[in-house]
Amino acid sequence: MSNRNLRSSTNSEFSEGQHQTPSSDSSGHGEDQPQASPGPNKKSHTPKKNISKGAVLHEKPMTVMVLTATEPFNYKEGKENMFHATVATESQYYRVKVFNMDLKEKFTENKFITISKYFNSSGILEINETATVSEAAPNQIIEVPKNIIRSAKETLKISKIKELDSGTLIYGVFAVEKKKVNDKSITFKIKDNEDNIKVVWDKKQHNINYEKGDKLQLFSFHLRKGNGKPILHSGNHSFIKGEKLLKESFEGDGYHKGPKQVVALKATKLFTYDSIKSKKMFHATVATDTEFFRVMVFEENLEKKFIPGNTIALSDYFGMYGSLAIHEYSSVSEVKSQNKEDSSSSDERLIEHLKICDLHLQTKERLVDGEFKVYRKSTGNNCICYGIWDDTGAMKVVVSGQLTSVNCEIGNTIRLVCFELTSNADEWFLRSTRYSYMEVIMPEK
């Protein structure tokens, strides 16, 4: 990589509610037994098909906002269908098991619905054919606080999961560290930034194909503590929604006719990279089904094309340092997507990010994007030197030019885009280039 060309002339469903209190059947084999606790508001003839043992009937209507819903899937070895959902009121959110496939359309994201005659099993709502679900009337619409929605998306730390009671149902999003396939089951070791735990998936339910680095979203897994070692085990209602890790692809230098059809994942803000000529640009990340590309966009009027979720076709672009460069003669056109998931949470798709330990093992210069914590800051001659770290190590970053005006302090989390990985003697470090972008990530309120 040419330093001369790169350098400027001045030189990316779950908290405590992610789990639930222990189910009445901690083994996971009786969650669909047709029993319910008696109560003054219950009718003895109410059918309890598919409802968990000990579930309590609630006849009073409750208005909720639908946050998410999975696709229907087979359980009981393919004999029955169900899907999982997450809903919220003004004060809390709930995990929901829905056994009536006629209700799938009602459980559409952001839709307000009123439910009654549902069951509550240890904090999880269960809805079968006897429940009543209808669209909420205008005067029934509720306002769900952002912190409730945010909490529903958070994942409880594995270290905290291990402290819960045996039988607790676990929901969460985790990365795959290892995978082992047996005759009757698939065993994963999943991890977060601090810990790991084993997950056992019964192959009678679904044969899933996810590997190291992929992301798994677990629904209704049972925490077991046999022999004193916690594991997560699938039950009758368990479901896994996976996401394959997108590998970075590098475009060869020079002109490319195209078209290349991709989905926009995310984009930076527009920024000035040449203050003398007042030239602006932005960076974007786009992806196919299996790989992602970094894009440098030098045309201001193309910002709306790169809205996350948009399917676009790129033509007449250039390969530049492995990235795609879009200039005034390039063509970016919107394409009507045939994939419903393209426009759903596309900016959250899992892409491969190099950790600092990986950067130290590189053998040649390259461009780097990433988010890191700042632990050190010092000011030099026309530059600022930062010390950054992640959970694998630390590295030096040298910032010069316009990026020295970014208000970044020790303790901040920063996003670096298009920084050059280079070396001085036997030390690898990052430095800003002509096209680098840097911003401080503010915590959500």
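For all residues, glycine too, the Cβ spot is worked out from N, Cα and C.
This is the original sequence, none of the listed changes applied.
Feature annotations, reproduced from Swiss-Prot:
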type	residues	note
DOMAIN	46-243	domain 'HIN-200 1'
DOMAIN	244-441	domain 'HIN-200 2'
MUTAGEN	LYS48 to Ala	Reduced DNA-binding. Strongly reduces affinity for DNA; when associated with A-53 and W-54
MUTAGEN	LYS76 to Ala	Strongly reduces affinity for DNA; when associated with A-79 and A-236
MUTAGEN	LYS198 to Ala	Strongly reduces affinity for DNA; when associated with A-187 and A-189
MUTAGEN	GLY226 to Trp	Strongly reduces affinity for DNA; when associated with A-166; A-227 and A-229
MUTAGEN	LYS229 to Ala	Strongly reduces affinity for DNA; when associated with A-166; W-226 and A-227
MUTAGEN	HIS283 to Gly	Abolished homomultimerization
MUTAGEN	GLU420 to Ala	Impaired homotetramerization
Of LYS76, LYS198, LYS229, HIS283 (the mutagenesis positions), the residue whose Cβ has the fewest other Cβ atoms within 10 Å: LYS229
Secondary structure at GLY226 (mutagenesis position), reduced by DSSP to three states: helix
Mutagenesis positions: GLY226, GLU420 - member with fewest neighbouring CB atoms within 10 Å: GLY226
Spatial separation of GLU420 (mutagenesis position) from GLY226 (mutagenesis position) - C-alpha basis, Å: 49
Separation of alpha carbons, HIS283 (mutagenesis position) and LYS229 (mutagenesis position) (Å): 46
Where LYS76 (mutagenesis position) falls in three-state DSSP terms: coil
Top Cα neighbour of LYS198 (mutagenesis position) in the set of mutagenesis positions LYS76, HIS283, GLU420: LYS76
Three-state secondary structure, which DSSP defines for LYS198 (mutagenesis position): strand
Mean per-residue pLDDT computed across the domain 'HIN-200 1' (46-243): 91
Reduced DSSP assignment, GLU420 (mutagenesis position): strand
LYS76 (mutagenesis position) and GLU420 (mutagenesis position), distance between Cα atoms, whole Å: 53
Rounded inter-Cα distance in Å - LYS76 (mutagenesis position), HIS283 (mutagenesis position): 48
